[in-house]
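Here is what Swiss-Prot records for this protein:
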- H127, E284: Zn(2+) binding site (BINDING)
- T514, R519, S690, T691, D732: L-glutamate binding site (BINDING)
- E284 to A: Reduced zinc binding (MUTAGEN)
- H311 to A: Normal zinc binding (MUTAGEN)
- H359 to A: Normal zinc binding (MUTAGEN)
- S1413 to L: Decreased localization to the cell membrane. Decreased interaction with DLG3 and DLG4. No effect on glutamate-gated calcium ion channel activity (MUTAGEN)
- L1422 to F: No effect on localizationto the cell membrane. Decreased interaction with DLG3 and DLG4. No effect on glutamate-gated calcium ion channel activity (MUTAGEN)
- S1450 to F: No effect on localizationto the cell membrane. Decreased interaction with DLG3 and DLG4. No effect on glutamate-gated calcium ion channel activity (MUTAGEN)
Amino acid sequence: MKPSAECCSPKFWLVLAVLAVSGSKARSQKSPPSIGIAVILVGTSDEVAIKDAHEKDDFHHLSVVPRVELVAMNETDPKSIITRICDLMSDRKIQGVVFADDTDQEAIAQILDFISAQTLTPILGIHGGSSMIMADKDESSMFFQFGPSIEQQASVMLNIMEEYDWYIFSIVTTYFPGYQDFVNKIRSTIENSFVGWELEEVLLLDMSLDDGDSKIQNQLKKLQSPIILLYCTKEEATYIFEVANSVGLTGYGYTWIVPSLVAGDTDTVPSEFPTGLISVSYDEWDYGLPARVRDGIAIITTAASDMLSEHSFIPEPKSSCYNTHEKRIYQSNMLNRYLINVTFEGRNLSFSEDGYQMHPKLVIILLNKERKWERVGKWKDKSLQMKYYVWPRMCPETEEQEDDHLSIVTLEEAPFVIVESVDPLSGTCMRNTVPCQKRIISENKTDEEPGYIKKCCKGFCIDILKKISKSVKFTYDLYLVTNGKHGKKINGTWNGMIGEVVMKRAYMAVGSLTINEERSEVVDFSVPFIETGISVMVSRSNGTVSPSAFLEPFSADVWVMMFVMLLIVSAVAVFVFEYFSPVGYNRCLADGREPGGPSFTIGKAIWLLWGLVFNNSVPVQNPKGTTSKIMVSVWAFFAVIFLASYTANLAAFMIQEEYVDQVSGLSDKKFQRPNDFSPPFRFGTVPNGSTERNIRNNYAEMHAYMGKFNQRGVDDALLSLKTGKLDAFIYDAAVLNYMAGRDEGCKLVTIGSGKVFASTGYGIAIQKDSGWKRQVDLAILQLFGDGEMEELEALWLTGICHNEKNEVMSSQLDIDNMAGVFYMLGAAMALSLITFICEHLFYWQFRHCFMGVCSGKPGMVFSISRGIYSCIHGVAIEERQSVMNSPTATMNNTHSNILRLLRTAKNMANLSGVNGSPQSALDFIRRESSVYDISEHRRSFTHSDCKSYNNPPCEENLFSDYISEVERTFGNLQLKDSNVYQDHYHHHHRPHSIGSTSSIDGLYDCDNPPFTTQPRSISKKPLDIGLPSSKHSQLSDLYGKFSFKSDRYSGHDDLIRSDVSDISTHTVTYGNIEGNAAKRRKQQYKDSLKKRPASAKSRREFDEIELAYRRRPPRSPDHKRYFRDKEGLRDFYLDQFRTKENSPHWEHVDLTDIYKERSDDFKRDSVSGGGPCTNRSHLKHGTGEKHGVVGGVPAPWEKNLTNVDWEDRSGGNFCRSCPSKLHNYSSTVAGQNSGRQACIRCEACKKAGNLYDISEDNSLQELDQPAAPVAVTSNASSTKYPQSPTNSKAQKKNRNKLRRQHSYDTFVDLQKEEAALAPRSVSLKDKGRFMDGSPYAHMFEMPAGESSFANKSSVPTAGHHHNNPGSGYMLSKSLYPDRVTQNPFIPTFGDDQCLLHGSKSYFFRQPTVAGASKTRPDFRALVTNKPVVVTLHGAVPGRFQKDICIGNQSNPCVPNNKNPRAFNGSSNGHVYEKLSSIESDV
C-alpha cells in the first residue's frame, strides 16, 4: 500500500503541534512548579513527627509546591555541615534549608550564616544552637533564626523586674558578641522610662585570662543590688555562678535573670546554676519542633509563591556551592524581600533585617527547687503574664530563709486602701502608689493563664505601710484579698484578711481592720493607728437659720462690753472732757460766748458715738474741746475695727443653717422600735464585719430587723441613702466620716457631727507569736511622735464637705479676740485725761510764756502765726529788737491791736444790764444782723424792742480808774504825732454801708485809691501844723508818743486817704471821686453811675462819697483844691463800672437821678467857691441871710444857733467838730494851706479820731415839721445865694436820700423791718457782771445831771420823733466810749503789759471830787458834765432814746454844739463787719 499524501501535508503538522501544546498544558496543570527544601536534623530528632508534618496537605493553596528532602546528621562540626549541604545542592537541586539541632553550640549558627552568604541560599535555624543569638551577621546572608533578638530579651527582662517592682539592679557581661547591644538597650530603656530605675553596677568580665578566680571574685564583690542581669554563654555562666556562689551572691535575697543564650537546652541544667534562676527562653512547650519545621517550610514556600505570582519565576536551583552567577544573585535578593514579610494561616511570621523573628513566642522559666525549669510567665504580643503575683523567693535547702521580705494582704476600702489600674502609658504604677496583685477566680481558668491582675494601691493605710517598712527595714509583696472582707469566722474557719494571716499565706494584714476581742484570739494586733467606732449616716435634712443669727458674730460678752464702753465709759468721758474743756460748749471762759447757747449734753455724746459705730448719717453735734476730739477720734477708729469684724463674720452666720438629726444614737427608738413609725424606719450595715458583730452581741432585735436592709458594700449603701431606699446606714465611723466629706453635693452627714459609739481602733494584724509585732508597734508610735500621723490624717481623712463646713462656720469673736480694741479705748481715755490736764495747765499757767512775756520778744505763738501768714501772703515780718521794744511799736503792732479788737468785740457782745437797768443790752440789738461774733462766728446782737426807758444817771467818775491809769502811765511822755490816732482811724476804720438818711450835696471829692497794704510814697508834712497852743499841750504830750499806725501812714489832710491794714476785709469802692467839677463833664459822670451793682460795694461807695463830702474843706474863689494825677485816678474808678469777663453780673440800679438835680448846684458852688465847708469869715452878723452855705440853704445845725453864737463864731477859727475855738490857729497858716483850713479840729477831737460829729447828719435830714426861724447875721459881701426856709424845703424834696450807717447799732438796725420776735434777753443776775470796770458801761447812760436832750436843748426839735418807733431811722450813738480812757482802741502802756502777762488791767477806782473837772490842769478838764444837745431827724425810728444818742458827726464848717466836745474816744462811728474774717487773718 502506498503512503497517503495527507500525512505529509502542512495541515497535518499543524494538528500535531496543537495536540502537542494541548498535551503540554495538560501536563502543566497536573504538576505545578515545585521548590526543593532540605530539612536537616542533627541529633535525636523525631523523624516520624517531622515526616508527618511536611506530608500533610497544608500547602495546596500555594502556587509553588514544596519538595521536601529530609536529612539526618549526627556530626555538628563545621566541615560535616558544609559538605552535607553542598552535596544536597548538587544532587537534589535544593533551593532552601531548614536546620534544627539539639545542641547548645552557638557555633552552628555562625557556620550556617557563612554557608548562606556564600551560596545565597535561604537557611532557617529553628532549634538548638542554630537558633541561638548571633550578632554581626553577614550582609549578603539569608540566614534566619526562630528566636528573639538581644534587644527583645533585654526588654523582657526589664518587664519582669517592673512586674515585681525590682527597680534596683546591676549588669554582669562577658566579651561574647552582642554584649554591647545588650547593655545599650537596657540603658536606653531605663533612661526613657517613667519608672524609677536604679542601675548600680555594670561589670565586664574577661574570661580569657588564666589568673584564677581572684579577679572575678573581686569584681563580683562590688555587687550590692538584689537583682543581677547576666549576659554570656552557657559555659561562661557556669563558671561565673560558681564564683558568685563563693562570694554569697546566689543565696536568699539575690535574683539572677539570664537570656536564652545562658539557659540553652532546658533538658540539661548545670549544677552551678542557682535555684531561683530566671531565664527568658524560646517557647519549647507551646511551640515544639514539628510546628517549627512546618512553619519553616511554609515560610520558604510562601515567599517563592509570592515571587512567582508577581514575577512569574522562582529562583533556579543551585547545582554547586563553588560558583555563583550574577543572575542567581539577583534572584536571591528578590527572594530575600519576600522571606522577611511572610504571613501564614493568619500568623505573622515576619523577620527583622537582622534575621530574627518580629513576634517570637517567649516564655519566662524558673529553676525551681527540684532543679527543673518551670515556666512561670509568658511574653506574647508585647505583654507579660506571670504566674505568681508574689515572687517565690527560693533558696537552697542548706540555707535558712530570712524573713525580711514579707507577703502582705490588704482590702480595698477608701480612703484607707484605694485600688487603681496601672498607668496605660508606662504600664506601671505611679510614684505615690504601690503595686498590688489581685487574684482572678475563674472556673474555666487553665494552668497556662495567669491567676492575677496587676493593680496599684494607695491610701492612708498604704502610706503607713510604706513608712513602717522603711523604719523596720523589710520588703513586701502586696496583694488584695478575694475570700471575704475583713474576716469572719464561719464554721470554725476564718475568711477575709484574718483568714489569710491565720493560714500563713500572708505575714501581715493592713487596712481598715477593726481590733476586737474575737480576732485578737487568732492574730496579734499592733497598737491602733487611728481611733474609730460605730457611727450612723443619714441624709441631710432641710435646715433653718436661727433668728438670732445677726448677733452670732460676737459673743454676749463682747456685745455687753461694747455697750458698756459706749454708754457708760466713752460717752461719759467725752461729755466730761467737753464740759470742763476751756473751749468747750458749756464753758464761758471766753466772754464772747452767748449765754444760754448750744450745749453738749450726755445724750448728744451717746448719739454721736452711736452714729460713728454704725455709720449712721444722722445730724450730730461734734465736740469742740481738744481732749474730747481725741477721744472721739479713737472711738471712730474703734468703730472701724468693730464694724469690719462684725461685717466679715455676719455673712457666714446668716447662711449657716441648723440641722436636726433624725436619730440620736444606737439606743434611739427608731433603731429599737422601727415598726412604731410610719413608714417603718429602715437601716442596715455591711455584714461580716465588726459593726455587725457588735450589733449582734448588744442589740439582738435590732440585728434581726436590719438583716433585710444590709448592703453589699459602702458604695451601695450611700446610693440607697440618696435614693431613699435606706433611712440610716450603720458602719465604721472613720469610713463614714470620709464618705460624708467626699459626698457630691454634701447631702450625707453623720449624726452628731461624727458621733462615735463603741469606740475602738484600726490596727495591723500580724501572725501569732511573730517577731515583727514589737518593731511594728514602735514604728507606729514614732509616727505619732513625729506628727506624721496627723499629716496623713489631714491628707486622706479630710473631705471637701468638711472643708466647706469649716469655711462656712466662723467661730464667734469672744472677748479675748476683741480685747485689743478695748485696750485701745482704755489707752485713749488715759491719753485724753493727760491731754485734759495739760490743756488746763497750758491755758492757765504756761500760755503767757509762749506769748513772749517772759523773754520780752514776740512769743512763739505770734512768730508761728505771723510766719504762716507771711508764707501765704508774702508779708515780711520785721522783728528788730530796737523796734519791737519801743512803746510806739508795741501800740502799732497789728497783732496787739487785733487782740484788743477781739477783746472789745467780746465785751460788746456780752453786755448785760445797762447802768443797772433791768433791760439787757441785747434787747437793743438785732439777732439777724450780718455782724458776727468774733470768736464763735455767730450773730451775737439782737434787735431792739423799740421800747423807751429812763436812763438812770451815771456816776461822774465811773471811769476814773481808766483816767488814773492813763495819767499814771503817760503823764511824762512828750508830744509826738498828735494826729496819729486820727490818721489811724481814717485809714483803717471806714464805714461799710449806708445806714442813715442823707442827701448828696455839693461837689464830690472823695479820694479812695485802690486798696493796698503797701505804704504810700507821699511826702510827709509835719503833723503838728495847726496844733492848739498851751491849753491842750499837756494832753497832746500825754498821747503823742503812741499811735496805732506808724509814720509811714501819715500824710496831708488835704489828701485824706483810705488805707486798709493787712487784716482789713473792706471791699472795693466804686465812684468817680475827682475833686474838680470844672474838668468833669456832666454826661460822662452820669453815665458812669448808671446801672452800678446794687451790692454791699454800692453802700460802701456811698459812704466814701458822703464822707469825702463832709471832709471837704471850705472853698473860696482864690483857694481851690486839686488832686494829683486826677486823670489817672478818674480812669481807675471809671474802670470799676465796666463789665469784666468771667465776673458775675450784679443786679444794677440806675443812680443817675441822685445827681441829676444837684448838678447845677455843684457848678454854682464851684464857681462861687462855696460849699459845705465854708470859711467862717464869710458869715454875716445880724442879718437873716446866710452866705456860703450849701446851695444857700441853711443846714439844720444852723437852726440850733442863736445870734450870739453866730457872733462868737465870726470872730475866729473854730473846731470842725466842736465849738472849741482854735486860738493858736493863725490866718497865715490857713492861707498857706487852705485845704486844711475848714477841717481843723481841736485837740480833743483829734485824740478821739473823729472825722465828724453825728449831729452833722442833721444837715442832711428832712424835717417833717418846719423849724423855727433863727436869725443869723453875716457879712453882706459874702452873701451869694440867699434862700428862704421854704425854698430850702422845696429843694430838699427833689433830693434823693441815702441811708448811711455811722455806728454799729444803726447798721444792725437796717434789717429791723424783717425782724422776728424779740430774742431772749440776758437774765438779771448777770446785770452787774459787766458794769464794774467795763469800758462800755457809759454807752447807755448820760452824764450826771442830764435827763434828756429835749429838756435842756435850746433848739426847737420835732417832738414827735422822740420815742416814736415808726418815725424812721435815727443816728444812734457810736459804740466807742465817750472819754479817751474808755476807748479800748487807744491802748495804754499798762494795758499792753497786762495783755502780755495775761492778767486783767490794773485799773483802780478813785473817788471823784466835785468840780475837779473844772480845775484840773490835765485832760480831765475836757470831760464835761454838760448836756450834749442833739436834734435827730430821720424817717427811721431810733434804736435808743434820743437823750442817749450822742452825735458823732458835725458839719465841717460850723459845729452844732456850743460847748467844746469832750474827749470822746468812741465817736469814730465806724463799723467792723464780719469780724470772723479779721480773726482768721490773725
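Residue 1 is the first one shown; counting continues down the chain.
Note that Cβ sites are derived from N, Cα and C of the backbone, with glycine treated the same way.
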Longest CA-CA distance among T514, R519, S690, T691, D732, per record bound to L-glutamate, angstrom: 17
E284 (mutagenesis position) and T514 (L-glutamate binding site), distance between Cα atoms, whole Å: 50
Candidate recorded positions E284, H311, R519, S690, T691, pick with smallest Cα gap to H127 (Zn(2+) binding site): E284
Whole-number Å value for how far R519 (L-glutamate binding site) lies from H359 (mutagenesis position) (Cα to Cα): 52
Recorded positions compared (H127, H359, R519) - the one with the fewest other Cβ atoms within 10 Å: H359
E284 (mutagenesis position) versus D732 (L-glutamate binding site) - Cα distance in angstrom: 53
Listed in sequence order, residues with CB under 8 A of S690 (L-glutamate binding site) and six or more positions away: H486, T514, N516, D732, T760
DSSP-derived class (H/G/I helix, E/B strand, else coil) of R519 (L-glutamate binding site): helix
Cα-to-Cα gap, T691 (L-glutamate binding site) vs H311 (mutagenesis position), nearest whole Å: 80
CB-centroid shell, 8 A cutoff, L-glutamate site T514, R519, S690, T691, D732, site residues removed: H486, L513, I515, N516, G689, R693, N694, T760
Mapped DSSP class for H127 (Zn(2+) binding site), helix or strand or coil: strand
C-alpha spacing of R519 (L-glutamate binding site) relative to H311 (mutagenesis position), in angstrom: 79
C-beta crowding around T691 (L-glutamate binding site), within 10 angstroms: 23
Rounded to the nearest Å - Cα separation of E284 (mutagenesis position) and R519 (L-glutamate binding site): 49
Entry from the recorded positions list E284, D732 having the most other CB atoms no farther than 10 A: D732
S690 (L-glutamate binding site): secondary structure state under DSSP, collapsed to three categories: helix
The one of H311, T514 whose CB sees the fewest other CB atoms within 10 Å, among these recorded positions: H311
